[in-house]
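As written in Swiss-Prot, here are the features:
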BINDING   His114, His216  heme 1 binding site
BINDING   His128, His231  heme 2 binding site
MUTAGEN   Leu176 to Pro  Confers resistance to LPZS. Remains susceptible to IPA
MUTAGEN   Thr313 to Ala  Confers resistance to Q203 and IPA. Remains susceptible to LPZS
Amino acid sequence: MSPKLSPPNIGEVLARQAEDIDTRYHPSAALRRQLNKVFPTHWSFLLGEIALYSFVVLLITGVYLTLFFDPSMVDVTYNGVYQPLRGVEMSRAYQSALDISFEVRGGLFVRQIHHWAALMFAAAIMVHLARIFFTGAFRRPRETNWVIGSLLLILAMFEGYFGYSLPDDLLSGLGLRAALSSITLGMPVIGTWLHWALFGGDFPGTILIPRLYALHILLLPGIILALIGLHLALVWFQKHTQFPGPGRTEHNVVGVRVMPVFAFKSGAFFAAIVGVLGLMGGLLQINPIWNLGPYKPSQVSAGSQPDFYMMWTEGLARIWPPWEFYFWHHTIPAPVWVAVIMGLVFVLLPAYPFLEKRFTGDYAHHNLLQRPRDVPVRTAIGAMAIAFYMVLTLAAMNDIIALKFHISLNATTWIGRIGMVILPPFVYFITYRWCIGLQRSDRSVLEHGVETGIIKRLPHGAYIELHQPLGPVDEHGHPIPLQYQGAPLPKRMNKLGSAGSPGSGSFLFADSAAEDAALREAGHAAEQRALAALREHQDSIMGSPDGEH
């Protein structure tokens with residue numbers, strides 16, 4: 001009888017395999033070094049992870065939708081389950097989008113998650129770039145990562161635009177007609193040829209959506225995926241930036257190791273992002289194409305706006321004056337200038353680090369971030385750009401604003417035009433002066449200390465507020481001014497611990513009984529001291545010659 005073999009131990013098998021690999025290729029040293037890499041713990045560094053995890057959700061949901069979507073523009077008659085559109089002639093693309101929404105199991109849920117994830121992806125990139133811009137994280141040696149992030153934002157905008165154009169509903173068709181077709185036709189010399197190359201003839205043609213589909217599911221996602229991989233590789237190789245603080249220098253990183261803290265935190269954050277997108281996809285309706293109907297070139301609807309990341313271009317087209325220019329017997333209509341300004345923005349965005357380096361002469365390596373107040377010109381430029389974006393975004397919905405607030409549509413158009421010219425410089429000035437004021441506030445704390453709120457009367461009758469110095473004092477008791485290190489400064493006594501430590505309770509859990517009793521006793525003692533001081537003050541007044549009458 002053969003001996004009975006015991007089942008193998010999985011842990012021992014894996015350990016043996018790992019040892020065999022290590023004896024051949026020696027990866028353990030490099031792997032240990034990489035797993036010990038330190039990442040900062042500031043919350044703003046998670047903004048980039050939101051974009052990354054949203055893109056992962058986009059890939060997963062996009063693959064599912066690809067299994068059921070047909071990008072053909074062949075005309076068919078709808079005979080599906082949605083009764084109001086039965087018998088209506090539409091494209092095969094629109095019919096398959098309706099089938100995904102009403103007949104594919106989980107199709108509407110996945111489609112809405114996909115759309116919300118696209119919005120979150122673009123929004124996260126915008127906020128992430130804003131954080132990098134205002135803190136100076138794009139400075140040398142990280143200019144390449146800024147360029148990659150700018151390209152990711154531009155690609156995300158066009159990827160989203162192509163994506164919501166695929167269903168061939170009335171709203172997406174209007175977007176293609178107004179943005180892609182009209183601007184292309186208006187280009188001098190090459191406009192007609194380029195339009196026929198894109199559409200295969202007159203608008204809308206029969207080949208545009210299949211071409212957009214190929215760009216949307218193959219080319220652009222591949223480029224975005226490659227850029228994300230390159231971005232992460234550069235972050236890993238160049239190490240992370242960090243905010244100034246105790247123990248932080250240009251040559252180290254203070255934070256937590258990749259394993260296990262950062263890895264578990266990132267995994268939990270990914271689960272949270274997926275959960276939030278799932279709730280949004282299940283509870284918040286977005287892009288109800290069945291209410292819009294199929295695209296018909298003869299039908300135009302008011303209240304037509306693109307997604308938020310393209311609304312600034314729509315607003316620019318709405319408020320741009322109807323100026324026509326003539327150059328070498330060619331007409332340049334107003335919509336072409338929208339494309340020109342878009343191109344200018346798309347060039348200035350990735351080029352900004354090099355422009356700032358050129359004008360400031362700062363060619364040094366930087367691993368410590370800056371507070372926005374410490375760089376008022378850059379902060380003011382960023383605030384001006386945000387104001388420009390917000391004005392154009394609001395201008396994109398001027399018809400809805402005019403309808404809801406009973407304002408003339410022409411008035412909203414002129415408000416947008418005036419705001420585009422006046423508001424950005426005004427915001428620049430206010431932001432610049434605000435930063436200067438914050439700098440002076442920091443210098444005041446370093447020179448005089450923190451305001452205590454205690455008013456003291458001097459022997460000659462003047463009143464002053466006492467300050468708590470942050471450092472040593474001279475022989476006269478005056479604070480010795482400290483040097484600003486770029487880190488946040490305490491502005492209130494509570495920051496120095498004068499209010500004591502907070503209780504262990506929270507919004508959901510009360511303090512412990514012993515801690516609650518101690519807090520009550522301390523509060524009662526403080527009240528008794530205040531009453532005693534008040535009585536002493538009143539007695540001194542009553543006992544004075546002025547108080548005897």
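The backbone N, Cα and C atoms fix where each Cβ goes, glycine too.
None of the substitutions listed is reflected here, since the structure keeps the original residues.
Structural mapping of features recorded in Swiss-Prot.
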{"residue": "His114", "record": "heme 1 binding site", "Cβ neighbours (10 Å)": "22"}
{"residue": "His128", "record": "heme 2 binding site", "Cβ neighbours (10 Å)": "23"}
{"residue": "Leu176", "record": "mutagenesis position", "Cβ neighbours (10 Å)": "22"}
{"residue": "His216", "record": "heme 1 binding site", "Cβ neighbours (10 Å)": "23"}
{"residue": "His231", "record": "heme 2 binding site", "Cβ neighbours (10 Å)": "20"}
{"residue": "Thr313", "record": "mutagenesis position", "Cβ neighbours (10 Å)": "23"}
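You'll find the Cα of His216 (heme 1 binding site) roughly 23 Å from the Cα of His128 (heme 2 binding site). Of all the recorded positions listed here (His114, Leu176, Thr313), His114 has the Cα closest to the Cα of His231 (heme 2 binding site). Secondary structure from DSSP puts Thr313 (mutagenesis position) in a helix. Rounded to a whole value, the Cα-Cα separation of His114 (heme 1 binding site) and Thr313 (mutagenesis position) is 23 Å.
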